[in-house]
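K.L.:
Pulled from Swiss-Prot, these are the listed features:
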VARIANT   VAL42 to Ile  In strain: RM 7004
VARIANT   ASP46 to Gly  In strain: RM 7004
VARIANT   ASP58 to Glu  In strain: RM 7004
BINDING   ARG77, ASP243  substrate binding site
ACT_SITE  HIS172  active site, proton donor
ACT_SITE  GLU305  active site, proton acceptor
Amino acid sequence: MLEQTTFNAPDGAPYQLITLQNENGMRVQFMDWGATWLSCKVPVNDTLREVLLGCKVDNYPTHQSYLGASVGRYANRIANAQFELNGELIKLSSNQGKHQLHGGEGFDKRRWNIQECGENFVCFSLHSVDGDQGFPGNVDVSVTYTLTGDNSVKIEYAGMCDKDTALNLTNHTYFNLENAEQGSDVREHTLRLNADFYLPVDNEGIPNSPLKHVVNTSFDFRIAKPIKQDFLQGDQQATKGYDHSFIVNKAWQKPCVLLTSPTGDLSLEVRTSQAALQVYTGNYLAGTPTRNGELYADFSGIALETQCLPDTPNHPEWQNYGGIQKAGGRYYQWTEFKFK
């Protein structure tokens, strides 16, 4: 179902909202502004439960938490808002101190075109011009959301560029499987990660070390444990909690994530073609508006952002995990979120 708001976005036109529903009654909603995943209501014990943090539609252009947004041209941080590519120093717009986060004034702040819409899917597309936020090359990207009959949402990202460039797309949804409307403490959830290595960062979120093995650290989620169990230990102290990338093991073959509600009545499995996963426990969510006009607290939701590693354009040793897109080559990644 396609509808539009009675009020306008910053570009002077109404927001376009698309709602999909499957035979189980699961209902998801998306928006053309930021190609945003607005809502996900999952059947649990004969009721529909909202599992995504969200705010009122007219708050999306101004809030600072990227709720449900499609993020690009480069998700995560690029140190000092610059990198070298093919012998040329590329200078980017900075939007987090001296660094660039999530592509600067990025794809989350644009109106995407509704390219195609069907009973169980919607495809958004966007053109990013050469020099957009400092990035080289014209880029055409698309994001396709599909709601399946087994209560999964699959997100597919595709892109083409006419110059070598940095390209790393993700979705910035925050999950809370217990109470996404008010935002109960997500650290009460249980988390399992199919990941052996994580990437330490400094207090500005910039990598400051090679990849580390998770063994004997608070980043070892290979056996499911409550998120709160080892919270704020070790390398987490620099970032007020988890805000780190993990290298995931063959994530397309088996889930890289299993997130379970505190009571165990709902779980989320994540599979992806991406090499890495940023786990962010909402350490700075305080003050973000809710759908009912109240404010979320810190740790109200967890973002599970499938992507390549942060600051990859400045680290050739990580570029085998993605991050640099060659001119004329096809960019394609997918992630599937399954509720059960």
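Note: Cβ is positioned from N, Cα and C throughout, glycine not excepted.
No noted substitution is present; original residues retained.
From a predicted model like this one, the values you see are computed outputs, not experimental measurements.
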K.L.:
Hey, how far is ASP243 (substrate binding site) from HIS172 (active site, proton donor), Cα to Cα, in Å?
P.N.:
13
K.L.:
For the C-alpha pair, I'd like the distance in angstrom between ASP58 (variant position) and ARG77 (substrate binding site), rounded off.
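P.N.:
Per the Cα atoms, ASP58 (variant position) and ARG77 (substrate binding site) stand 27 Å apart.
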K.L.:
What same-chain residues, at least 6 away in sequence, bring their CB to under 8 Å of the CB of GLU305 (active site, proton acceptor)?
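P.N.:
Sequence-distant Cβ neighbours: VAL71, ALA75, ASN76, THR170, ASN171, HIS172, LEU277, GLN278, VAL279, TYR280.
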K.L.:
Looking only at Cβ atoms, how many others are within 10 Å of the one on VAL42 (variant position)?
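P.N.:
Its Cβ has 22 other Cβ atoms within 10 Å.
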K.L.:
Got a sec? Which of these recorded positions, ASP46, ASP243, has the most Cβ atoms within 10 Å?
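P.N.:
The residue with the most neighbouring Cβ atoms within 10 Å is ASP243.
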K.L.:
Are there any residues at least 6 positions away along the chain from ARG77 (substrate binding site) with a Cβ closer than 8 Å to its Cβ? List them or say none.
P.N.:
GLN96, HIS99, GLN100, LEU101, GLU204, GLY205, ILE206, PRO310, ASP311
K.L.:
Per residue, counting other C-beta atoms within 10 angstroms of the C-beta, which of the recorded positions ASP58, HIS172 reaches the highest number?
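P.N.:
Of the recorded positions ASP58, HIS172, the highest Cβ count within 10 Å belongs to HIS172.
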